[in-house]
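Chemist: According to Swiss-Prot, the record shows the following:
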DOMAIN    81-135  domain 'HTH cro/C1-type'
MUTAGEN   Thr40 to Asp  Loss of interaction with CALM; when associated with D-58; D-91 and D-111
MUTAGEN   Thr58 to Asp  Loss of interaction with CALM; when associated with D-40; D-91 and D-111
MUTAGEN   Thr74 to Asp  No effect on CALM-binding. No effect; when associated with D-65
MUTAGEN   Ser87 to Ala  No effect on CALM-binding
MUTAGEN   Thr91 to Ala  No effect on CALM-binding
MUTAGEN   Thr91 to Asp  Partial loss of interaction with CALM. Complete loss of interaction; when associated with D-40; D-58 and D-111
MUTAGEN   Ser111 to Asp  Loss of interaction with CALM; when associated with D-40; D-58 and D-91
Amino acid sequence: MAESDWDTVTVLRKKGPTAAQAKSKQAILAAQRRGEDVETSKKWAAGQNKQHSITKNTAKLDRETEELHHDRVTLEVGKVIQQGRQSKGLTQKDLATKINEKPQVIADYESGRAIPNNQVLGKIERAIGLKLRGKDIGKPIEKGPRAK
């Protein structure tokens, strides 16, 4: 190596571990044995990413001492959805496809298990043509002139 200068030096290196190998339990334990800093963190609720998250304040719900539950869709609204859907000749799956939701969402709303979401209720209202919110539940939606 007496004749080596920066231009002619050959460096032989082992390739580093791939991302999957670096995350393995074996690699983590080996790094800990060598005394290296190892940072591990879990993704929170990664497999349960939902389109419509519940926006109710859960901390407020925890502090409350009386009724410990979120308001659910009333059975009256569920029946109106069901009747409106059937009058249009739609199945739960057809209605869900029409409003870009999962069939389970429609089933939950019809059975009264769902926590009301104004976006979803608005889409269902437009699809079946019946009001689901306010005091005139079950009445047809009047299509008036739109303001520009």
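Any Cβ shown, glycine's included, is placed from N, Cα and C.
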Chemist: Of the mutagenesis positions Thr40, Thr74, Ser111, which one has its Cα closest to the Cα of Thr91 (mutagenesis position)?
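Modeler: Considering only the listed mutagenesis positions, the nearest one is Ser111.
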Chemist: Thr40, Thr74: which of these mutagenesis positions has the sparsest Cβ neighbourhood within 10 Å?
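Modeler: Checked Thr40, Thr74; of these mutagenesis positions, fewest Cβ neighbours within 10 Å: Thr40.
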Chemist: Based on DSSP, tally up the residues of the domain 'HTH cro/C1-type' (81-135) by helix, strand and coil.
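Modeler: Output for the domain 'HTH cro/C1-type' (81-135) reads 34 helix, 1 strand, 20 coil.
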Chemist: From the mutagenesis positions Thr40, Thr74, Ser111, pick the residue whose C-alpha lies nearest to the C-alpha of Ser87 (mutagenesis position).
Modeler: Ser111
Chemist: Please list, in sequence order, the residues in the chain of Ser111 (mutagenesis position) that are at least six apart in sequence and whose C-beta is under 8 Å away from its C-beta.
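Modeler: Listed in sequence order: Gly78.
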Chemist: Around Thr91 (mutagenesis position), how many other CB atoms lie within 10 A of its CB?
Modeler: 12
Chemist: Validating a neighbour-count step here. Other CB atoms within 10 A of the CB of Ser87 (mutagenesis position): how many?
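Modeler: Ser87 (mutagenesis position) is surrounded by 11 other Cβ atoms within 10 Å.
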Chemist: Over the domain 'HTH cro/C1-type' (81-135), what does the predicted model average in pLDDT?
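Modeler: Taking every residue of the domain 'HTH cro/C1-type' (81-135) together, the mean pLDDT is 93.
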Chemist: Thr74 (mutagenesis position) to Thr40 (mutagenesis position): how many Å between their Cα atoms?
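Modeler: Computed Cα spacing between Thr74 (mutagenesis position) and Thr40 (mutagenesis position) is 44 Å.
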